[in-house]
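Inspection log for the structure reproduced underneath, given as structure tokens.
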Amino acid sequence: MSALEWYAHKSLGDGIFWIQERFYESGNRANIWLVRGSEQDVVIDTGLGLRSLPEYLYSSGLLQDREAKEDAARRPLLAVATHVHFDHSGGLYQFDRVAVHHAEAEALARGDNFETVTWLSDSEVVRTPSPGWRARQFRVQAVQPTLILQDGDVINLGDRQLTVMHMPGHSRGSICLHDKDRKILFSGDVVYDGSLIDWLPYSRISDYVGTCERLIELVDRGLVEKVLPGHFNTFGAERLFRLASNYISKAGICHKVSTFAMRSLASLALRVTNSRTSP
């Protein structure tokens with residue numbers, strides 16, 4: 001199957017494109033975002049990487065400008081992982097320039113498939129990317145990041161800037177990217193319109209509460225109008241406030257006890273199915 005068949009996209013305007021893997025039918029299917037800039041383009045998360053995402057970006061014309069095709073072809077392209085979980089980081093190995101938060105840089109460099117929580121089944125991939133492919137073959141490949149991110153760093157695209165916000169809780173290196181001028185938040189799995197997951201091996205409820213407090217502050221200060229999440233559909237500031245507030249209100253003793261049990265089971269299952277490093 002070609003890359004052009006595997007992926008699909010739609011434009012949200014203002015140089016932002018929403019890309020998805022068509023034949024990965026799962027709640028884990030991650031949103032891939034392409035953000036065009038005057039001096040640099042950024043891909044936010046890369047999906048599973050079962051087909052070449054860079055090939056799709058070029059073949060579909062997403063990295064070309066009608067007025068200046070040659071300049072666009074030479075424009076730097078940076079792949080940023082909002083975190084290293086498999087559904088977001090699987091395609092990072094296809095890019096020359098890769099950025100990740102420092103808390104998860106070592107796991108990515110090792111190809112640590114326990115920390116990437118690799119969990120994929122044949123039934124979720126409804127059309128195999130190549131003959132004989134099986135989900136048990138899938139691993140997140142080790143990638144040496146070329147850019148280590150910290151809270152407050154700014155990724156300069158020329159005519160727009162993306163500010164890194166370290167937002168742990170879902171994972172220890174989770175980040176959001178904030179386009180302050182346009183009041184857009186690329187949230188990864190920090191927040192999306194669904195049940196927030198805090199029971200994975202490196203999740204931490206206390207961190208998540210602090211992260212949700214930061215999200216509420218963004219809304220209160222009028223700094224976010226639109227959220228482009230790691231899963232499901234986009235939403236606005238009012239929904240962001242409600243999602244963050246609901247998490248904080250539910251993060252009591254009972255939630256912590258049940259989450260501890262779920263984390264223990266998830267960790268056991270992941271250790272059985274994944275080696276610490278990719279082959």
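Using the three backbone atoms N, Cα and C, a Cβ is placed for every residue, glycine included.
Original residues only.
Its own atom aside, the Cβ of His85 (Zn(2+) 1 binding site) has 29 Cβ atoms within 10 angstroms in the protein chains shown. According to Swiss-Prot, the Zn(2+) 1 binding site annotation covers His83, His85, His170, Asp189.
Following the DSSP three-state reduction, the secondary structure of His231 (Zn(2+) 2 binding site) is coil. Long-range neighbours of His231 (Zn(2+) 2 binding site) (same chain, six or more residues apart, CB within less than 8 Å of its CB): Gly27, Asn28, Arg29, Ala30, Asn31, Asp189, Tyr192, Gly194. The annotation Zn(2+) 2 binding site is assigned in Swiss-Prot to Asp87, His88, Asp189, His231.
The Cβ of His88 (mutagenesis position) has Ala30, Asp45, Thr46, Gly47, Ala81, Thr82, Gly188, Asp189, Gly230 as same-chain neighbours under 8 Å, each 6 or more residues away in sequence. Listed in Swiss-Prot as a mutagenesis experiment, His88 to Ala is described as follows: Loss of enzyme activity.
Annotation of the published mutagenesis Ser89 to Ala in Swiss-Prot: No effect on enzyme activity; the original residue is retained in the structure shown. Neighbour list (Ser89 (mutagenesis position), Cβ cut-off 8 Å, at least 6 residues apart, same chain): Asp45, Thr46, Ala81, His83, Val100, Leu108, Thr116, Val140, Val143.
Other Cβ atoms within 10 Å of the Cβ of Tyr93 (mutagenesis position), summed over all protein chains shown, number 18. Swiss-Prot documents Tyr93 to Ala as a published mutagenesis change and attaches the note No effect on enzyme activity.
In Swiss-Prot, a mutagenesis experiment is listed as Cys176 to Ala, annotated with the note No effect on ZDHH20-catalyzed palmitoylation. The Cβ of Cys176 (mutagenesis position) has 28 neighbouring Cβ atoms from other residues within 10 Å, across all protein chains displayed.
For the published mutagenesis Cys212 to Ala, Swiss-Prot gives the following note: No effect on ZDHH20-catalyzed palmitoylation. Sequence-distant neighbours of Cys212 (mutagenesis position) (same chain, 6+ apart, CB under 8 A from its CB) are Gly169, Val191, Ala244, Ser245, Tyr247, Ile248. Under the three-state DSSP scheme, Cys212 (mutagenesis position) falls in the helix class.
Look at Cys254 (mutagenesis position): DSSP puts it in a helix. Among the sequence features in Swiss-Prot, the mutagenesis site Cys254 to Ala is noted as follows: Loss of ZDHH20-catalyzed palmitoylation. Shows only a slight reduction in the Vmax and a small increase in the Km towards palmitoyl-CoA in comparison with wild-type.
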Inter-residue Cα distance where the pair is Tyr93 (mutagenesis position) and His85 (Zn(2+) 1 binding site), in Å: 14
Among all chains shown, work out which of the binding-site residues His83, His170 has the most CB atoms within 10 A of its CB. His83
Cα-Cα separation of Asp87 (Zn(2+) 2 binding site) and Tyr93 (mutagenesis position), in Å? 13
What's the CA to CA span in angstrom from Cys176 (mutagenesis position) over to Cys254 (mutagenesis position)? 28
